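*Asks:* Structure in structure tokens, see below.
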Amino acid sequence: MAGLGHPAAFGRATHAVVRALPESLGQHALRSAKGEEVDVARAERQHQLYVGVLGSKLGLQVVELPADESLPDCVFVEDVAVVCEETALITRPGAPSRRKEVDMMKEALEKLQLNIVEMKDENATLDGGDVLFTGREFFVGLSKRTNQRGAEILADTFKDYAVSTVPVADGLHLKSFCSMAGPNLIAIGSSESAQKALKIMQQMSDHRYDKLTVPDDIAANCIYLNIPNKGHVLLHRTPEEYPESAKVYEKLKDHMLIPVSMSELEKVDGLLTCCSVLINKKVDS
């Protein structure tokens, strides 16, 4: 039935596509606000630890794409593809400087034999950071980077699921203040704009979600995985970075909790979900 989806399989993943970060990120990555300079060497170490958690610790097959110095934002792979089941939508990122990032991602997803759909419409923009998939439906943030036409193409691509749009007034993306922390659990920041967006999502949906409210909007961006033999796994920001939000995550007794630092990439709007595209490939029987 449309919109119902397959919640039982939510969070399952066999592969993660990531991309190394270029030196050019330090000076040339897009950022919503001027601030501290990125320590690129430290950003690289944090990124390597993140990739290590997905691969070595959790056993996903990691496909690591090389950095491209002409694409300073290319480490943020989430924005260039939305993958659901065996279908991958190659997006048309809202920032023109990021459009060429899709090429290498498309190639990688073709090698994984996914069904590829490309967003060709020049009136459409969509960043994957604006796409929240709950396992039952999609919410798409309408932001500076994602427009209505982009949301319509996503809805056409994933016809089995309901798609609702949510205005994003503050913050770069919808997932700058929310994400899924479990099969039925939305992690949400405490700001007025985050709470307003949650209210809209609740009104749009036929389903009642549980919510996990954290004090810091940025810390509401986490990665939930359902890993065989490990169960519920949650990557969240460290207590050193966001102590009060970490305390909220620590109350999730059914989850294997893995704190991960992202302080350097955060300076250029990078959050945990931004740095991977997670894929659940069916095992050939």
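The chain as shown is numbered from 1 upward.
Just so you know, glycine gets a Cβ as well, placed from its N, Cα and C.
Those substitutions? Not in this structure, it's all original residues.
I grabbed these lines from Swiss-Prot:
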ACT_SITE  HIS173  active site, proton donor
ACT_SITE  CYS274  active site, nucleophile
BINDING   LEU30, ASP73, GLU78, ASP79, ARG98, ARG145, VAL268  substrate binding site
BINDING   CYS274  Zn(2+) binding site
MUTAGEN   LEU30 to Ala  Reduces enzyme activity and affinity for asymmetric dimethylarginine about 12-fold
MUTAGEN   GLU78 to Ala  Reduces enzyme activity about 1000-fold, and affinity for asymmetric dimethylarginine about 100-fold
MUTAGEN   LEU271 to Gly  Reduces enzyme activity about 10-fold, and affinity for asymmetric dimethylarginine about 7-fold
*Asks:* Over all pairs within LEU30, ASP73, GLU78, ASP79, ARG98, ARG145, VAL268, the annotated substrate binders, what is the largest Cα to Cα distance, rounded to whole Å?
*Replies:* 15
*Asks:* Could you check the recorded positions LEU30, VAL268, LEU271, CYS274 and say which one's CB has the fewest neighbouring CB atoms inside 10 Å?
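*Replies:* Taking LEU30, VAL268, LEU271, CYS274 as the recorded positions, the minimal 10 Å Cβ count falls on LEU30.
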*Asks:* Hey, of GLU78, HIS173, CYS274, which of those recorded positions are within 10 Å of VAL268 (substrate binding site), Cα to Cα?
*Replies:* none
*Asks:* Cβ-Cβ under 8 Å from ASP79 (substrate binding site), same chain, 6 or more residues apart: which ones?
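*Replies:* When sequence neighbours closer than 6 are ignored, ASP79 (substrate binding site) has ASP73, THR91, PRO93, ARG98, GLU101, ASP127, GLY128, GLY129, ARG145, CYS274 within Cβ distance under 8 Å.
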*Asks:* Within 10 Å of the Cβ of HIS173 (active site, proton donor), how many other Cβ atoms can be counted across all chains shown?
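*Replies:* Looking across every protein chain shown, the total is 27.
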*Asks:* Report the residues of the chain - excluding LEU30, ASP73, GLU78, ASP79, ARG98, ARG145, VAL268 - with C-beta within 8 Å of the mean position of the site's C-beta atoms, for the recorded substrate site, in sequence order.
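*Replies:* Other same-chain residues with Cβ inside the cutoff are ALA29, PHE76, PRO93, ALA95, ASP127, GLY129, ASP269, CYS274.
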*Asks:* Distance check, please: Cα of GLU78 (mutagenesis position) against Cα of LEU271 (mutagenesis position), rounded to an integer number of angstrom.
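*Replies:* Their Cα atoms are separated by 10 Å.
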*Asks:* Looking only at Cβ atoms, how many others are within 10 Å of the one on ARG98 (substrate binding site)?
*Replies:* 21
